[in-house]
Amino acid sequence: MGCLFSKERRSGGSDMGVSERIDVSRFQTPQQQTVFHVNNGGNEGTISQLNGTSDGMMGNGRGGGGGGGAQERETLVALYPYDSRADGDLSFQKGDAMYLLDHSNCDWWYVRHQRTGQTGYVPRNFVAKQQTIESEEWYAGKIPRNRAERLVLSSHLPKGTFLIREREADTREFALTIRDTDDQRNGGTVKHYKIKRLDHDQGYFITTRRTFRSLQELVRYYSDVPDGLCCQLTFPAPRLAPTRPDLSHDTQQNWEIPRNQLHLKRKLGDGNFGEVWYGKWRGIVEVAIKTMKPGTMSPEAFLQEAQIMKQCDHPNLVKLYAVCTREEPFYIITEYMINGSLLQYLRTDGSTLGIQALVDMAAQIANGMMYLEERKLVHRDLAARNVLVGDKISGVPVVKVADFGLARKLMEEDIYEARTGAKFPIKWTAPEAATCGNFTVKSDVWSYGILLYEIMTKGQVPYPGMHNREVVEQVELGYRMPMPRGCPEQIYEEVLLKCWDKTPDRRPTFDTLYHFFDDYFVSTQPNYAPPSA
């Protein structure tokens with residue numbers, strides 16, 4: 001099943017309940033002057049919230065929820081604007097304040113708008129509780145180091161652009177990421193500083209010479225003086241709005257939708273199972289629509305496959321929104337990725353990408369596959385044609401794994417045996433899967449190695465000049481494709497060849513692959529800059 005764009009959380013800032021304002025208008029961007037705000041929340045509340053004792057707004061916006069009703073005076077602030085898409089949803093603008101009425105749903109909270117008095121559901125990852133670090137414009141949540149660097153290096157941002165993120169290696173620590181130069185031609189440089197906790201959660205420090213009761217206090221201080229950092233903090237790095245959790249609150253559970261709500265506007269491509277279209281839901285929301293050829297599978301099997309996709313929620317997996325199964329052809333409705341398949345992108349607009357962008361995309365794909373690996377889901381058709389490309393952040397495209405409608409939940413033996421007569425994309429399929437039909441997470445790792453070959457060659461067909469039967473025979477005899485031109489030797493030796501190990505259990509995990517690529521350029525430089533004396 002083909003699909004076409006995590007929930008990255010973006011902090012937006014607010015004028016509601018702000019007790020201190022830091023003016024950085026002297027660092028004017030070409031577009032506009034910007035003022036960012038620092039909430040001056042109490043120390044005790046901030047620390048207990050960071051310990052996870054509050055209602056869980058950390059990370060990707062999930063968790064918490066508890067028993068339903070909430071104190072009406074608990075106030076939320078909107079991080080982004082949101083337009084209502086259906087009855088029961090509530091529209092709002094960035095900075096609007098709302099009272100939290102019910103938080104029992106992990107993706108949609110029921111609120112009352114402070115100004116209008118209207119009630120309705122809002123996507124949880126579009127709001128934050130006031131006077132917590134999640135409501136701060138500079139807080140990025142749990143994002144990879146390389147993503148943080150791309151955010152502060154976005155075009156037209158000044159020296160001192162910064163964010164604070166939760167460290168992946170130690171969730172009790174934070175990291176301060178700062179743009180050290182504003183050289184637009186050379187892209188600027190970035191410094192990272194560890195923010196550590198004091199004993200007994202009494203505060204935070206970068207250097208023991210100066211401690212702070214809260215992260216807000218730390219930001220205020222270093223916005224006035226660098227005091228050992230590379231420069232003053234000047235401007236919170238802007239971040240992309242997160243992916244909507246669903247088309248609307250109603251479609252979260254009722255994801256069988258009437259097909260007359262869909263308008264198919266432009267055909268994007270054909271596949272073995274049907275066509276892919278660009279369209280709109282209710283004339284508002286851009287979506288991708290996969291139409292299944294009649295007779296491809298039963299409604300029961302179709303819904304079983306779609307249920308797997310519906311439950312998957314990761315920034316590097318395409319989000320499934322809804323289905324239409326009341327009549328044929330069946331539809332799958334997913335988020336729309338503006339730049340299409342990675343294969344076509346590599347052959348066209350992406351043909352000029354440098355090694356840093358290619359490595360970053362490899363890390364994103366491995367991150368999405370790591371999510372499937374953790375849930376014992378096998379993709380079975382991982383290839384550049386089944387990875388989709390969205391917008392760029394600092395020159396690096398956002399990529400997401402798609403077409404995992406073929407995915408199967410592995411049983412205890414960790415093997416899925418394909419039915420007799422099933423067809424496989426031979427050049428991407430591991431030997432044990434091609435010859436015996438045995439698919440595992442490790443056969444996906446083999447396919448990932450072939451996908452890397454596609455990335456490094458900018459979309460060349462694997463095993464050039466060889467037909468399928470020859471590929472099967474030669475691979476069985478030990479043949480492996482040579483190192484592509486321009487591919488770093490370390491990537492070929494430590495990743496591609498290991499992904500193509502004849503013994504499945506000796507192939508790396510996607511967790512290993514993700515961290516290899518995520519840390520690829522970090523290994524040549526100090527991980528964190530020490531503050532100067």
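Glycine is treated like the rest: Cβ placed from N, Cα and C.
Although substitutions are noted, the structure shown does not include any of them.
Model, not experiment: these values are computed from the prediction.
Per Swiss-Prot, active site, proton acceptor is recorded for D381, and the stated evidence type is sequence analysis.
The ATP binding site annotation in Swiss-Prot covers L268, G269, D270, G271, N272, F273, G274, E275, V276, K290. Within 10 Å of the C-beta atom of D270 (ATP binding site) sit 10 other C-beta atoms, taking all shown protein chains into account.
Annotated domain 'SH3' per Swiss-Prot: 71-132, in sequence order, evidence recorded as sequence analysis. If you take every residue in the domain 'SH3' (71-132) and average the pLDDT, you get 93.
Residues annotated as domain 'SH2' in Swiss-Prot: 138-237.
Listed in Swiss-Prot as a mutagenesis experiment, R165 to A is described as follows: Loss of interaction with unc-5. In the three-state DSSP scheme, R165 (mutagenesis position) is classed as strand. Counting Cβ atoms from all protein chains shown, R165 (mutagenesis position) has 23 others lying within 10 Å of its own Cβ.
Record note (Swiss-Prot) on the mutagenesis of K290 to M: Probable loss of kinase activity. Gonadal defects characterized by the formation of a straight gonad resulting from defects in the first and second turns during development. Abnormal migration of AVM and abnormal guidance of PVM neuron axon. When other Cβ atoms within 10 Å of the Cβ of K290 (mutagenesis position) are tallied across all protein chains shown, the result is 27.
Here the residue is the original one, but Swiss-Prot notes a mutagenesis experiment at this spot, Y416 to F: Abolishes phosphorylation which results in loss of kinase activity. Loss of interaction with ina-1 and ced-2.
A mutagenesis experiment is reported in Swiss-Prot for this position, Y528 to F, and the note states: Abolishes phosphorylation which results in constitutive activation.
Residue counts for the domain 'SH2' (138-237) under DSSP (helix as H, G, I; strand as E, B; rest coil) come to 21 helix, 32 strand, 47 coil. If you take the Cα of D381 (active site, proton acceptor) and the Cα of D270 (ATP binding site), they are about 16 angstrom apart, rounded to a whole number. When the Cα atoms are compared, L268 (ATP binding site) and R165 (mutagenesis position) turn out to be 37 Å apart.
According to DSSP, D381 (active site, proton acceptor) sits in a coil region rather than a helix or strand. All protein chains considered, the CB of L268 (ATP binding site) has 18 other CB atoms within 10 Å.
Summarising the environment of D381 (active site, proton acceptor), the number of other Cβ atoms within 10 Å of its Cβ, over all protein chains shown, is 23.
In this structure, the CA atom of D270 (ATP binding site) is 9 Å away from the CA atom of K290 (mutagenesis position).
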